[in-house]
Structures are given as structure tokens and as C-alpha cells.
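Student: Residues annotated as Zn(2+) 1 binding site in Swiss-Prot, with similarity to another entry given as evidence: C144, C147, H160, C164. For C171, C173, H186, C190, the entry in Swiss-Prot reads Zn(2+) 2 binding site. Listed in Swiss-Prot is the mutagenesis experiment T98 to A, annotated as follows: Reduction of KIN10-mediated phosphorylation. For the mutagenesis result S178 to A, the note given in Swiss-Prot is Reduction of KIN10-mediated phosphorylation. Constitutive transcription factor activity. Here Swiss-Prot describes S182 to A as a published mutagenesis experiment; the accompanying note says: Strong reduction of KIN10-mediated phosphorylation. Constitutive transcription factor activity.
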Amino acid sequence: MTSEVLQTISSGSGFAQPQSSSTLDHDESLINPPLVKKKRNLPGNPDPEAEVIALSPTTLMATNRFLCEVCGKGFQRDQNLQLHRRGHNLPWKLKQRTSKEVRKRVYVCPEKTCVHHHSSRALGDLTGIKKHFCRKHGEKKWTCEKCAKRYAVQSDWKAHSKTCGTREYRCDCGTIFSRRDSFITHRAFCDALAEETAKINAVSHLNGLAAAGAPGSVNLNYQYLMGTFIPPLQPFVPQPQTNPNHHHQHFQPPTSSSLSLWMGQDIAPPQPQPDYDWVFGNAKAASACIDNNNTHDEQITQNANASLTTTTTLSAPSLFSSDQPQNANANSNVNMSATALLQKAAEIGATSTTTAATNDPSTFLQSFPLKSTDQTTSYDSGEKFFALFGSNNNIGLMSRSHDHQEIENARNDVTVASALDELQNYPWKRRRVDGGGEVGGGGQTRDFLGVGVQTLCHPSSINGWI
């Protein structure tokens, strides 16, 4: 008998063979497909086809909106009221589930200034709109006994009370959080605020250094930048100026150089400048002013003697040259004596009808206003012959406070001084010759070309040369 049972089992005639579990699952999935879970709309993004309901704050916050007309008892839901009416033997009706889909309802916040007051930002359930109104616009009635934090929704207060004091997140600023997400949000904001504060403090510090002129500030060293373009000026003692605008004429760009006003034809028009009060000096070096004459008088005199003896650009042609830097000596290599200059001036051919210019020995020097070779513009700003002895940026050396004897010694060291002496004394020598003075009356020929002293000395004749 045992053998028969074994044969029956092996043949499968007496028992059904079990099916695999994978086959069963596949069959069940075909018979009952899984229900697709409908996703919930995000807060503030209602269904466009939903019914929008607007409730007043009183109705929204009422705890028992549904009241019994017999006993006056209130209920939160209409279903509860219907069940209560059944106890009073009143007609009652419960909502029946139907196959027809019920239209959705959305609720707007009664607060007009709230973003959820608009229908496009309505909330999808009545409980949600209640909690929103309590949290944002309601009174906070519940307070935590441990941390004294207040809440407007009772459920929020209960949830906080369960975790308060058990977990603690402390920020560097001293704020304590019990929730990690709140701590992370605050920490990001706090770090960004600290970074911005550090930037503002750094900028304020740099501005303070710049205003105070401290080393390392953003201010540039003007003397260092311009040192390669403007030669250093020797200190000098300035004299009072009558021109109120002379402070604005300290730095002038160098103009094109020329041999002289008589010989050069490419000279640029000179810039308007104030009157010069010294034979040797510069009225524009206000940046090197020294107010104390007694302290620096000896040093200034030594600098004047050294500069006059070593300057190579002050040759005779530079007596009538325009303003130029000290190193621009390309056109100053032609040396002419005072007699040659007078002969050249006489050959230009100016005439005069008056002899008043010969009465004053300084008239000759005062009759040389700077003029441009360009006949369309004339700069007659009172610059007399005294301004022509040197360049603007180099010879700010002499002043009226110097001793007369030291100035005379300095003049005798260079050709310019001898030329100036010859020019200043020429009218007097001529008058002595004509008047029969100490030289002798008419025995020798002094006027080489026969043009007369009047022609050379009158201001109009000088203007004719130029």
C-alpha cells in the first residue's frame, strides 16, 4: 500500500500541484488593479473648478456653528446636530454618500491684507483656514510653561509642550531652538547677516583711513606720481600777490620751446599768468612756500647761487624764450651776445616818433609784453620782461628778502646776468654818449646801424619786432 501512495504522489493524479507565488500575485493584480492615490494640491493653489467660500471672522472662529432650535446646544458639524435632533423626535436627515462626485470647496481668509484673501490663493479645507486665521491674525492664548513661548492654536501648543526642553539647538547669536528645521533656517539668515555686516564695517574702515590720510589708504601720492614729470622746486619766500586768481595758476603745462621771441616762429601761445615781481624767480611755486623768512634766508641764498652757476639751459637766447622745462635744452645751444641781440632787433625795422622812452632806464625792460607769433591772439596779461629770465618750473629762487649784494654776486656767475646788465645800462650809456658825458662827446661811433636809441627803446617799436 505504501508503494501505491508513492506512485500516486509521483504521478500527480491524487493531488494538485501547488502554483508559484509569483503567478498568484500576477493574477491578483489583473483582477484588482491598485487604486491610484490622488495627489493633494499644495496650499494656496486651489482647483480652478472649486467653489470659493468666504466666511466672516465671527462665523469662521465660532466653536459651535450648528445650534439646536429646541435646547440651543451648539455643534461643530452638521452631522452631529442631526443626530441630536433625533433625540428630540424632530425630523432629521443624514448626508448620504452618492456615486456623484461632490464639488470641492475652498475657503478664503477674511483678512483683506492677507495673501490668502484672493480666490487664487484660497485654502482647501475649513480646518486649515481656521488655523491659518488664528496663527496669522488671531490672539495667542496658550503659553508654554518652560520657555514662555505663546501659541494661537491649541494643537501647536500641545505639540511644542511635548518636545520643549528635550532637544536644544543654540545659535552663535544666543537664540535657542527646539526644532532643527527652525534652527537651520535661522542659522542661514544669521550667517548672511554677519557677512554683510563685516563687508560694511570693512568699507567704513577704508573710508575712514582715506579721509584721515593714513598710510595704506586709497589716497594716491601725488608727489610720487608726478615726480617724473615736474622737476622739484627750490624753496623760496613768496611775496604778496595782487591777482586774486594766482592760486589757480600754480601748475601750467609746458609749452613748446623756441630760441627766442625774435627768432622762433613756432612758439605756442603762452598761458595767462600773473605779474612777476622779481627779476629772478617764479610766482607760481606756491606749493614750496616757506613763511619764515628769517629761518630759511641763508639756505635759499645758497640754493640760488648753486642753481644759477650750474644751470645750463639759461643761455642768452633763453632771455626771450617761452616757458619750458629744464631738460628741454635742444634749442638753447645757440649763444648770442647782448650786442648781437640789439643788432638783430634793429634789423627788423621798427620806427618810432617819440623819445619819451629814453627818460626812464627801466622803460626798456618794461616794454616787453609776451606775445604769440600767431597774430590772431594776443596775451597781454602784464607779464613784463622780468618773467623771461628762466623757465617756470626751475627758477623759483629769488625774493625781495634777499640781500642785494648776494643777488649781485649770483648774477655775475652766469651769462644771463651780464646780458641783463648790458641791456639795462645801454640806454644810459647811449644818453651819456649823446650828451657828451664821461665817455666823450661824439668822438666814437656807438650807433652801429644809425637807427637811434629811440627806435630801440620805444614800446611800439618793440611790439613791431614781435
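In case you wondered, yes, glycine gets a Cβ from its N, Cα and C as well.
For each listed feature, how buried is it and what is near it?
Tutor: Cβ neighbour count for C144 (Zn(2+) 1 binding site): 15 (other Cβ atoms within 10 Å of its Cβ, all protein chains included).
Annotation for C173 (Zn(2+) 2 binding site): same-chain Cβ neighbours under 8 Å, separated by at least 6 residues, are C190.
Cβ neighbours within 10 Å of S178 (mutagenesis position), excluding its own Cβ and spanning all shown chains: 18.
In three-state terms derived from DSSP, S182 (mutagenesis position) belongs to a helical segment.
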Student: May I ask for the distance between H160 (Zn(2+) 1 binding site) and S178 (mutagenesis position), taken between their Cα atoms and rounded to an integer number of Å?
Tutor: 9
Student: Spatially, and counting Cα to Cα, which of the recorded positions is closest to C147 (Zn(2+) 1 binding site)? Options: C171, S178, S182, H186.
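Tutor: Spatially nearest to C147 (Zn(2+) 1 binding site) by Cα position is S178.
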Student: Same-chain residues six or more away whose CB lies under 8 A from the CB of C164 (Zn(2+) 1 binding site)?
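Tutor: Sequence-distant Cβ neighbours: C144, K146, C147, K149, S178.
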Student: In the same chain, which residues outside the set C144, C147, H160, C164 have their CB within 8 A of the centroid of the CB atoms that define the Zn(2+) 1 site?
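Tutor: For the Zn(2+) 1 site, the extra neighbours are E145, K146, A148, K149, S161, T163, G165, S178.
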Student: Report the residues of the chain - excluding C171, C173, H186, C190 - with C-beta within 8 Å of the mean position of the site's C-beta atoms, for the recorded Zn(2+) 2 site, in sequence order.
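Tutor: Leaving out the recorded residues gives D172, G174, T175, F183, R187, F189.
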